[in-house]
Each structure stands twice: as C-alpha cells, then as structure tokens.
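Have a look at the structure below, then the notes.
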Amino acid sequence: MKLLVLCIFAMMATLAMSRSWHYVEPKFLNKAFEVALKVQIIAGFDRGLVKWLRVHGRTLSTVQKKALYFVNRRYMQTHWANYMLWINKKIDALGRTPVVGDYTRLGAEIGRRIDMAYFYDFLKDKNMIPKYLPYMEEINRMRPADVPVKYMGK
C-alpha cells in the first residue's frame, strides 16, 4: 500500500512539473517551422558531440560514436513536446505572426543551450552507450528534417 501511494505521488509530481497540471492539446505546426526547429536542434546537438568526441572519443569505437549520434536524435524526439511548450511561449511573446527565421533561431538556441556533454560523459563512464541496432541506423540515415516527432505544435 505504501508503494502504491508513493507511486501515485511520484506520478502527480511528474505531471505537475511536465505539464503544469493542464493538458496541452497538440495542434498542427507548419511543416516549414517544424523542419527549421529539427534541423537546428540536431545541428546544435551534433556540434556539441563533435567537440566532445575530439576530447573524449579516442577510446570509443565507430559503432559507439554512431550510437551517440542516435542518442542526439532520440533525445530531441523524447523532449519535443517540452521544447514546443517553451517555443510557444517565445512565439506568443513576439506579438506578431512568426516566420521560419523565428523557429530557426529558437531551434538553434535549444541546440546550443542544452549541454549534452554531461550526458555523453555519463553514458561513457557507466558503460551505458546503447548497442547499435538497425532501427538506430534507420533514424541516423534520415535527414534531420525527416526525423519523426509526435507532438505537432501549439
């Protein structure tokens, strides 16, 4: 019983922190805006990975490096809905109709501000870099604009 109560409190805290106690209904986002976001976010993550690999990547195999590129794409997919909440606030604050450049700027800011180096260090130090599987290769081969995301906008 104590475990059940603890799980319920954990779930409530998670919901409170992730969605501020209200459901954000997904709406359509213009494809050009979505592409601008994805390209810039992944480019920022990949730039950070290249810098990290220059310093720490000597002991990693080629397959492990590919897996880390997949981690970048999966991280973007996983946190897409939260990015959209932040992006919607920024776009609403503009006070005008957004253009592709606004989404490009915000995507670049996300890619630059999220420091994935700590995550790479953790995966490497704990020997938790995922095994490279065919579905990872499929996502890595996709252009950043084609990486699927589930939350489509405001």
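Along the chain as shown, residues are numbered 1 onward.
For all residues, glycine too, the Cβ spot is worked out from N, Cα and C.
Just the original residues are modelled here, none of the noted substitutions.
These figures come from a predicted structure and were not determined experimentally.
Among the mutagenesis experiments that Swiss-Prot reports, Phe119 to Ser is described with the note: Impaired VERL binding. In the shown protein chains, 18 other C-beta atoms lie within 10 A of the C-beta of Phe119 (mutagenesis position).
For Lys150 (mutagenesis position), the number of other Cβ atoms no farther than 10 Å from its own Cβ, over all displayed protein chains, is 9. Swiss-Prot gives this note for the published mutagenesis Lys150 to Ala: No effect on VERL binding. Impairs VERL binding; when associated with N-151.
Under the heading of mutagenesis, Swiss-Prot lists Tyr151 to Asn and annotates it as follows: Impairs VERL binding; when associated with A-150.
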